[in-house]
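What Swiss-Prot says about this protein:
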- Cys399 to Ser: No effect on inostol transport or nickel inhibition. No effect on inostol transport or nickel inhibition; when associated with S-410 (MUTAGEN)
- Cys399 to Ala: Strongly decreased nickel inhibition; when associated with A-402, A-410 and A-413 (MUTAGEN)
- Cys402 to Ala: Strongly decreased nickel inhibition; when associated with A-399, A-410 and A-413 (MUTAGEN)
- Cys410 to Ser: No effect on inostol transport or nickel inhibition; when associated with S-399 (MUTAGEN)
- Cys410 to Ala: Strongly decreased nickel inhibition; when associated with A-399, A-402 and A-413 (MUTAGEN)
- Cys413 to Ala: Strongly decreased nickel inhibition; when associated with A-399, A-402 and A-410 (MUTAGEN)
Amino acid sequence: MEGGIIHGGADESAFKECFSLTWKNPYVLRLAFSAGIGGLLFGYDTGVISGALLYIRDDFKSVDRNTWLQEMIVSMAVAGAIVGAAIGGWANDKLGRRSAILMADFLFLLGAIIMAAAPNPSLLVVGRVFVGLGVGMASMTAPLYISEASPAKIRGALVSTNGFLITGGQFLSYLINLAFTDVTGTWRWMLGIAGIPALLQFVLMFTLPESPRWLYRKGREEEAKAILRRIYSAEDVEQEIRALKDSVETEILEEGSSEKINMIKLCKAKTVRRGLIAGVGLQVFQQFVGINTVMYYSPTIVQLAGFASNRTALLLSLVTAGLNAFGSIISIYFIDRIGRKKLLIISLFGVIISLGILTGVFYEAATHAPAISSLETQRFNNISCPDYKSAMNTNAWDCMTCLKASSPSCGYCSSPIGKEHPGACWISDDSVKDLCHNENRLWYTRGCPSNFGWFALLGLGLYIIFFSPGMGTVPWIVNSEIYPLRFRGICGGIAATANWISNLIVAQSFLSLTEAIGTSWTFLIFGVISVIALLFVMVCVPETKGMPMEEIEKMLERRSMEFKFWKKKSKLVEKQNQSA
């Protein structure tokens, strides 16, 4: 349980108040921004691998048409993040929030160096694991540190800056990817530059204090009070200190120890259990609605939609990353105005519609793929696709059939008179690719020419615009404020670990799913999961807008998990506002 100050009506002007308070007290903004670089690291790693993977496939032929190995390179960072998030929960409670961030920075920097120097895919995977460890720790620590070092009335807006820096990191990674497309060592630069923000945060965090609430919980009361006096105004700080003192003393009295966390009691505690249902559920659904298929594989999805070149795929993916960053800015404005719950519901409605569009577009693209021209294919008989030459009925072959050939892998060379006309199915290697390009034709290995490509980009854009302000940022905000102080580190670690496990499942299965059942059916699955997520939010997630953290705990204590579990204002808030 944690103390806080009641601020009636803060939700109506939170965005302006955030600017006003941070302008008057830039120290608060400095705390939020420095810790938020952890979000930048998170976002950069999510985005950079999507572009780097295009060039890793070109450099390592063992990776090029090996779907499992591509998924491994992407998902090993996620596997590392699972362990990192679990370790982060322990490190946050035992060593402190700041120490956990410093550990994350060191691991991320080490991983970036290993990846940049990797001579083979195996060492690249090792580097991805180290980066994942750092990202996992940072993902749950940064919003927690910001939340505990923020005045209650602008807590949502400041924690949203972490979400903005996540999406900003993704946008930056696409810019970096695009900048290094023509530079020797392309993907090595893309992955190695990731160490710079980690080093920057490491330096900045050495100049900042530990979380005041963690310090108070560990008995370092004078240090905590000194920090709170720098964060809160003179008229609010004494009340905040008293509330925090009362909450910590109550916890110690109830639990009998300020150090040892009893996991059985944690699971039995009504407030913790209900908080975990909401917090873990949001983190799981954040991944299962498919966001990181878009962020990890965005250029690949663009190529599946019919855009052939790596550079074009990266350039168009930059648009989705920009929309993602824009959506997080929207979240900062609305999070303390309309609330967490409404933002989630609006977000999921839009996600469902967008996934419906993507399902339809990719279905139409697959069923209208250009046919294979026997004349074009056999023009160079020595490079004709072997599976095509041995097929009983070549009239049934189209571009999609060609790309599924595997003995050996084959590619599609578009018609010289137009990409929608029948083209050639040839063996996929660099010399054949060059031959196709020398005839001013397009070479496809991951998707087919399509007149529906721009509609796919529209669907991706709408998906990002709706996802980012709600499901993109709100789960991290809710998890930073919904747990009692005593269990906040461990519960945050549990929720973040659930997020990364879900992330791993999605990242390791997306390309395999698209190969097995097609891109359209894969997006349909995400759409169905999004409907389930919407129902979950409506029933299980409380509204915590503008509420001090001790009041959130009391709300969880007295309400049952039913459809009307939340209200605009709790009774305690109304009573305290009336008596103020």
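We count from 1, first residue shown onward.
Glycine residues also receive a Cβ, built from the backbone N, Cα and C atoms like all the rest.
Annotation note: Cys402 (mutagenesis position) sits in a helical segment as assigned by DSSP. Non-local neighbourhood of Cys413 (mutagenesis position): Glu376, Gly423, Ala424, Cys425, Trp426, Val432, Cys436, Glu439, Arg441, Leu442, Trp443, Tyr444, each in the same chain, at least six residues away, with C-beta under 8 Å from its C-beta.
Of all the Cβ atoms in the protein chains shown, 27 others lie within 10 Å of the Cβ of Cys410 (mutagenesis position).
Classification of Cys413 (mutagenesis position) by DSSP places it within a strand. Cα-Cα distance from Cys399 (mutagenesis position) to Cys410 (mutagenesis position): 10 Å (rounded to the nearest whole number). Reported as a whole number, the C-alpha separation between Cys402 (mutagenesis position) and Cys410 (mutagenesis position) equals 6 Å.
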